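Undergrad: The structure that follows is given in the form of structure tokens.
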Amino acid sequence: MAEPSVESSSPGGSATSDDHEFDPSADMLVHDFDDERTLEEEEMMEGETNFSSEIEDLAREGDMPIHELLSLYGYGSTVRLPEEDEEEEEEEEEGEDDEDADNDDNSGCSGENKEENIKDSSGQEDETQSSNDDPSQSVASQDAQEIIRPRRCKYFDTNSEVEEESEEDEDYIPSEDWKKEIMVGSMFQAEIPVGICRYKENEKVYENDDQLLWDPEYLPEDKVIIFLKDASRRTGDEKGVEAIPEGSHIKDNEQALYELVKCNFDTEEALRRLRFNVKAAREELSVWTEEECRNFEQGLKAYGKDFHLIQANKVRTRSVGECVAFYYMWKKSERYDFFAQQTRFGKKKYNLHPGVTDYMDRLLDESESAASSRAPSPPPTASNSSNSQSEKEDGTVSTANQNGVSSNGPGEILNKEEVKVEGLHINGPTGGNKKPLHADMDTNGYETDNLTTDPKLAHMTARNENDFDEKSERPAKRRRVNSNGKESPGSSEFFQEAVSHGKFEELENTDD
């Protein structure tokens, strides 16, 4: 079969047998052109299938024994051979023929049956010979049957399983396993090892004998109820809390029942004894004194809810049971609220206000305010001696000028090292000369003679002359000496003094 020549060219380029890169044109990219000719060409290039190899394989399989052929196709020894099936069928037929021959001995038809058996056997032999002559046909038919049969069975099996599942879902009856079983009895008891038990078989746990508190077998229940009603009946002599009437329900008075047991279940004797000990019969809690309450609260602060330690160390006049009973009564009283506020005992309760929605912020604010109230205030720092001396030297009374800035703050004071390096600060260039530019003028151009006429400045100069020896070691403040040899304040100090007091007229007088 000759291959058709493909010489037609595609829009992107020529489609020949030579390999080349496919270069799509602009039209193909714009219009999303899909050229499927390449797939067809590849299929044509593969060529037609070679049937000669398949024929050779079939011929080789025809000469192959049946067991090798089955193993080749994945069928093991589980597949039954046709010869075995035929042999089993022959044996079954022979068995049936033997039974028929035994039954027909008296009928005289044995000869005919034998002839039929011979014919049947001859026919079967012919069939076996024909099957042996054509092994390929029998194998092919057998393979087809064996391949098709399990598929059909599997299909029907799956359908049957689905049907069974659907039926089970519809008719599902829950089992009884989900019910809880009460594990009571000898079979559910744990086996305790011998080494764990601390007592022997006949050994007592404690020395004292057991005391019987109640035995329900002596008196019937109705008589016990009548006895409890008589025991709780009022005599009319009660006072205070005891005079409060009780409900109509029957109280299980353990003390009265215990008295009945001690009286050998004699109800009259038990009632007579209960009248002499009314408090014990009604189990009324005696009143605690103020000292006992105070000691109990101190014990709660010290030991918490360890009532054994509270009774042993703080409240020795009461038993542990009385302390526990008093604790639950005390917790419902106003005394507990006051105790909780003082000692923060128990859980903290927050009052809910209708105007507050975010209680977390309120809690944080309360904790911050509590922390700030507990924190000690910082001690007042002592004023620097140099600052106080400089304030005295400047003679300023007010601490702020018109702009609200301190006139002479601590930041303006210079150290010794800074003074030595920096020198004098004037309007002109900086120099190390401590004298003014002119004998009668200061650094700002004012005459020093007129400045000394001011009574305030005169007072300051007198004070500076007296403290000259003491302040010679402090070069933070510059001293300026006029032509007369007297000390005059600096221009910056005088200007600050004038501005702070608003005396600009003095500046005009000094200019004159």
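The backbone N, Cα and C atoms fix where each Cβ goes, and this holds for glycine too.
For all the noted positions, this structure keeps the original residue and models no substitution.
From Swiss-Prot, for reference:
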{"type": "DOMAIN", "residues": "180-278", "note": "domain 'ELM2'"}
{"type": "DOMAIN", "residues": "283-335", "note": "domain 'SANT'"}
{"type": "MUTAGEN", "residues": "Trp214 to Ala", "note": "Loss of transcriptional repression and HDAC1 recruitment activity"}
Undergrad: List, in sequence order, the same-chain residues at least six positions removed whose CB sits under 8 Å from that of Trp214 (mutagenesis position)?
TA: Leu257, Tyr258, Val261
Undergrad: According to DSSP, does Trp214 (mutagenesis position) sit in a helix, a strand, or coil?
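TA: DSSP assigns Trp214 (mutagenesis position) to coil.
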Undergrad: Tell me, roughly as an integer, the mean pLDDT over the domain 'ELM2' (180-278).
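TA: Over the domain 'ELM2' (180-278), the predicted model scores a mean pLDDT of 79.
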